[in-house]
Amino acid sequence: MEEEIAALVIDNGSGMCKAGFAGDDAPRAVFPSIVGRPRHHGIMVGMGQKDSYVGDEAQSKRGILTLKYPIEHGIVNNWDDMEKIWHHTFYNELRVAPEEHPCLLTEAPLNPKSNREKMTQIIFETFNAPAFYVAIQAVLSLYASGRTTGIVLDSGDGVTHTVPIYEGYALPHAIMRLDLAGRDLTDYLMKILMERGYTFSTTAEREIVRDIKEKLCYVALDFEQELQTAAQSSSLEKSYELPDGQVITIGNERFRAPEALFQPSALGLENAGIHEATYNSIMKCDVDIRKDLYGNVVMSGGTTMYPGIADRMQKEIQALAPSSMKVKIVAPPERKYSVWIGGSILASLSTFQQMWISKQEYDESGPGIVYRKCF
């Protein structure tokens, strides 16, 4: 009987929530981490307008809603909305009773302690889970790539981290966090499309720009060279059809938007680019393990999905590293979901079963138990 109850694995990202069952090779449910509330109250009585919508339903009704993301920069900032997202995950997406399944959640590196406690409290007290564990996202991505040592560049919708990991443990002193990720690139693309005369302003229109970004953007190997090519010919131009049938053309914006990952100054940020952040993280580690890190730079998250990003990263890090150093960039094809996949692997390991925090332990010790059991 013991065997049949699968653990749930939920990766709550700033942009998308990925959820499913431990042991599966992909998440069952992937939906936007958004909660939408009607902009205007229903006029027709009995139309059954809800006071809030979550995920895909919020996305499809976005024209009449105000959309909010409860997770910003990887960190939960609105617990009431977060609870709605979890409720939706359990009951509508996975269709499970949370009180029957152990639950593995993920968190951003350097997540504030209070957040970790609050997460633990909600899962046990609101949803009555029998067991719970929280794991760091980047560590799970590394597991998914079949490694226990390496440096993970995890870039999602809300935040980018470079996380050096040695023998399965993240090295907190060397973690770099960049508040520059997919959402910022979407905003930047909105801005540079405006310069072309296309206006996108509402939260609903921002979602259209996100789609343009995901379908058409790429990273140039040599940015200046690419700009020249774009200026001299129309070979890089692509067209995109808007929902109303209007067709827009996009040229150098295709690679100008993601270039901000390497040159954050384009967004008016003083941050290091992702290549420098990776290098700085490695340099904060012990000299003896740097070779292992340079040789295992693992990319994860949706913002690392641009064509050309791995080659560009290779070129940039090679230029920063000692000349004889072997640099290897690993960009697994499933990297959009590698955090979730790592969670699925971890939660189904027989050796992991003693790591869960049980409801009983929680009742005895309170939320603080999460620091003792989840490292």
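Glycine residues also receive a Cβ, built from the backbone N, Cα and C atoms like all the rest.
The shown structure was predicted, so the numbers you read here are calculated from the model rather than taken from an experiment.
Note on Gly273 (mutagenesis position): other Cβ atoms within 10 Å of its Cβ, all shown chains, come to 20. Classification of Gly273 (mutagenesis position) by DSSP places it in coil, neither helical nor stranded. Quoted from Swiss-Prot, the note attached to the mutagenesis of Gly273 to Asp states: Causes a defect in the maintenance of cell polarity and septum organization.
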